[in-house]
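> I grabbed these lines from Swiss-Prot:
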{"type": "MUTAGEN", "residues": "His66 to Asn or Gly", "note": "Abolishes catalytic activity"}
{"type": "ACT_SITE", "residues": "His66", "note": "active site"}
{"type": "BINDING", "residues": "Gly115, Glu116, Phe117, Gly118", "note": "pyridoxal 5'-phosphate binding site"}
Amino acid sequence: MSTNKITFLLNWEAAPYHIPVYLANIKGYFKDENLDIAILEPSNPSDVTELVGSGKVDMGLKAMVHTLAAKARGFPVTSIGSLLDEPFTGICYLEGSGITSDFQSLKGKRIGYVGEFGKIQVDELTKHYGMTPDDYVAVRCGMNVAKYILEGTIDCGIGIECIQQVELEEALKEQGKDSNDAKMLRIDKLAELGCCCFCTILYIANDKFIAENPQAVKKFLKAIKRATDYMLAHPREAWAEYGNFKPTMQTDLNTKKFQRCYAYFSESLYNVHRDWRKVNNYGKRLDILPENYVPNYTNEYLSWPEPKEVDDPEKAQDLMLKHQEECKTCGGYKRLVLA
């Protein structure tokens, strides 16, 4: 049986930052483009690139480092746009766990990670801090890093500031503790990368699907851009509409996550060339990409002007850190505006 339905696989169960995809469906933007999109949730986040690459699913979401590694491993996927730009990513832990800002404090600790590349990143970092991978215990957690930290199953784990870090902060508040006791050792700082772009969340698609359906890809991105524009202009209304469609979003915790995600959303959806160069080099350093590897991304299907890249990305990251601290304290919806 054949179908004109296009399948789109999220990188995990519905989360606050998936809002543009759901809004494009809720508000009829896909329908306006004559698209019928089936939004799917994986049972295992590590399956996404394999399912999209094998053609079992047409499109999906995945982080930049995973997208690069997937193509290098023979799964024909390409990034066609950006969803969440450079969310701060690192090793989350709690004050009093024996972990400090010194990476060597991780010796003997149980470190949780989502998928194999998280372990590869930590293993590579040990080389730079006088340690080996045998100096810590790796625990695969999927998306349950914060839960496992709170339960005591692990001492720390890899997460992003606007999701797992928020989960830890809010759990501490419920316990009557200081939310500032939720800490993060940022991987970009530890690895001296100059950006958190390796964890940028991307819209990806199967290469054969792109080649055979270029207009559908353009229309999909046009609908996503329209949804993104609406969300950025009307965050409260957009969040309410998402919550009506996905009642699991209607919690204080998820609202706080959305507020913290808000500044990271890519307004243009463009793949940032400089970020791809950095992560391509980082992938080679991690030995997951060959030396002659060419990054697998395209902006060909974005039909609006490409914005100018940020002049000083490291300064922008410093400003974003201050911005997110303010959001943590005050809440609300505010974008970082660079002069």
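Even glycines carry a Cβ here, placed using N, Cα and C.
The noted changes are left out; the structure has the residues it started with.
Please go over these features one by one and say how buried each is and what sits next to it.
Non-local contacts of His66 (mutagenesis position) by the CB criterion (under 8 A, 6+ apart in sequence, same chain) comprise Val48, Thr49, Gly115, Phe117. Mapped onto three states, the DSSP output places His66 (mutagenesis position) in helix.
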> Counting only residues 6+ apart in the same chain, whose Cβ is under 8 Å from the Cβ of Glu116 (pyridoxal 5'-phosphate binding site)?
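In sequence order, the residues whose Cβ lies under 8 Å from that of Glu116 (pyridoxal 5'-phosphate binding site) (at least 6 apart) are Ser46.
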> Using all protein chains in view, find how many other C-beta atoms are within 10 Å of the C-beta of Gly118 (pyridoxal 5'-phosphate binding site).
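Result for Gly118 (pyridoxal 5'-phosphate binding site): 23 neighbouring Cβ atoms inside 10 Å.
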> According to DSSP, does Glu116 (pyridoxal 5'-phosphate binding site) sit in a helix, a strand, or coil?
helix
